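Reading through the C-alpha cells given below for one structure.
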Amino acid sequence: MDATAFHPSLWGDFFVKYKPPTAPKRGHMTQRAELLKEEVRKTLKAAANQIKNALDLIITLQRLGLDHHYENEISELLRFVYSSSDYDDKDLYVVSLRFYLLRKHGHCVSSDVFTSFKDEEGNFVVDDTKCLLSLYNAAYLRTHGEKVLDEAITFTRRQLEALLLDSLEPALADEVHLTLQTPLFRRLRILEAVNYIPIYGKEAGRNEAILELAKLNFNLAQLIYCEELKEITLWWKQLNVETNLSFIRDRIVECHFWMTGACCEPQYSLSRVIATKMTALITVLDDMMDTYSTTEEAMLLAEAIYRWEESAAELLPGYMKDFYLYLLKTIDSCGDELGPNRSFRTFYLKEMLKVFVRGSSQEIKWRNENYVPKTISEHLEHSGPTVGAFQVACSSFVGMGDNITKESFEWLLTYPELVKSLMNIARLLNDTASTKREQNAGHHVSTVQCYMLKHGTTMDEACDKIKELTEDSWKDMMELYLTPTEHPKLIAQTIVDFARTADYMYKETDGFTFSHTIKDMIAKLFVDPISLF
C-alpha cells in the first residue's frame, strides 16, 4: 500500500450550515430579475437591424452568463448573421467576432476571411487592441490545416504580451491579462461571468440593465449551488471519510465546483448533483486502486463492480466493503431521484464505472510488469477512460431532460470520436500537471514518461510535446463539434464544457489534488455574492 498523503478537505462541513447573505432577498431578486430579462429581451430584438450591434450584444450576454435566457433569440440572430453579407468585412474586430460566434454555435464558416488582413509578406496588419483580442479569441476555434489561424495565434500573442508593458486603461488591461491566461473559448462559462461582471462594470458603453441582471442572475444561481452543496456534503459525510477512507482525496466541494464549471445553468441542478456524486465515487475508486490497495485487493474490487450485487461485498477487505455497498446504494437512489421514466439511465452509470475499473486494472497490470506502451496512441487507448472525463461528462447527461435519449447513451458508450477527443485532452492535461508527483509515488508510466522513454528527451521537452498533442486534440474536438449528428447539440456543447473544466483544473498544476490552488475561485463561486452596488 502506498503511503501517499493528500491534504485534508479545505471545506469540511462549511456548506451544511452556510447560506449566502443574499438568501433573505431571494424573492425580491427573482422578481427584479424577471423584469430585467424582458427589458434586455427588447434590447436584443432592437439589435437585429445592425450586425455589429447584434454581435456585440450576443458576446456580452454570453460572457455575463445570461445567454441561456435568450437561446431562441440568439440562435435566430446568428442564423441571420450567417446568411447576411451586410457587414463591414474590412473591420477585423467584426470579422473575428462574427467568426467566433458562428463557429461556437456550430456554423461551419471559413477561416479564409482572415487572409485579407495580411500584407504582401504574409504578416498580419493590426494596430488596435480590441481587434487583437478579437482575432486571438477567434483563432482558437481552429481545426487542422487552418494555417492562417495558427499564424494568428502566434502573432496576436506576441502583440498582446508587448501591450502589457504599455499603460492600457484598466478594463482593457484586465481583458488582455485574462485572454493571455486562457482564450475566451476555453474559459469556464460561470467563472467567466464572475470575472467579467466587474470588467463590464468599468466599460463606458455598458448597459445598466444588463449589468444589474448579470449580478442578480449570478447571485440567484449561487443560492442554488449552495443548496446542492448542503445536500451533497451530507451525502458524503455518511461515508465517514476521515475515519474509514483517510487515504483518499477528500474533495467533495471541488467535485461540485468541477461539475458547476461544465453545467452551470439552474435547470441542471439534478445533473450537477448526480455528476458530483459520480465524480466523488470515481475519486475514491481511483485512490483505492491506483494509490492505496494491493494488486489483489484492486482486482477484487474490480470483480465486485463487474458483478454489481450486494453479495459481492463479501469478497472485499473491510475498508472497501462499506464503500462498495454505499456505491450500490447511491446509484439506486439516483434512480429514485430520476423517477420512473428516466430511472433506466442508472444502467449507464454502472457501465461507466465498469469502464473505469477495467482501464484501472489494465494500468495496474502495466505498472506491475514495468510495461511502457509503444506509442502515445496505445497509451491513450487505455488511459483515456481512467482520467474520469468520459464518466463525469456522461453522468451529467443522466440528470438532464428527455431530449437525451436511450439512443444517445448507447452512442456515448461506443466512444464516438468527440468523446475520445475529450478523454485525450483530459488525460494529456492531467499528465503534464501531475507527472512529477505520480512518478515519484511509483504510479504507472504517464504519457509524459512514455514519450521520454521512447524518444530520449528531458521531462520539459516531453511536456512541450504533450502540449502540442493537446492542441491537436482541441482541433479534433472543434472539427467534430462542427460536424452535425443525429444527437442533441447539447451533448456536444457539454462535452466541450468538460474539456474546458480539464483545462482549468490542470492548467498549471493538479488543481483537484492540490485544491488550495483553486480555493479562492471556489469561494468566489459559492461563498461571495456579487454586490449590486
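Quick reminder: no glycine exception, Cβ is built from N, Cα and C everywhere.
Heads up, this one's the original sequence, none of the swaps are in it.
The Mg(2+) 2 binding site annotation in Swiss-Prot covers D286, D290. According to DSSP, D290 (Mg(2+) 2 binding site) is assigned to a helical segment. All protein chains considered, the CB of D290 (Mg(2+) 2 binding site) has 20 other CB atoms within 10 Å.
Cβ-based neighbour count (10 Å, all protein chains) for D286 (Mg(2+) 2 binding site) stands at 19. Annotation comment: Swiss-Prot describes D286, D290 as Mg(2+) 1 binding site, evidence class similarity to another entry.
Under a cutoff of 8 A between CB atoms, and with a sequence separation of 6+ in the same chain, the neighbours of N430 (Mg(2+) 3 binding site) are V387, A502, Y506, D510. Swiss-Prot lists N430, S434, E438 with the feature Mg(2+) 3 binding site.
F356 to L appears in Swiss-Prot as a published mutagenesis result, with the remark: Decreased production of beta-farnesene and increased production of alpha-bergamotene. In sequence order, I282, L285, D286, P385, T386, G388, Q391 are the residues of the chain that are 6 or more apart from F356 (mutagenesis position) and have a CB within less than 8 Å of its CB.
Listed in sequence order, the residues of the same chain lying 6 or more apart from S434 (Mg(2+) 3 binding site) and placing their CB within less than 8 Å of its CB are S446, Y506, T509, D510, T513.
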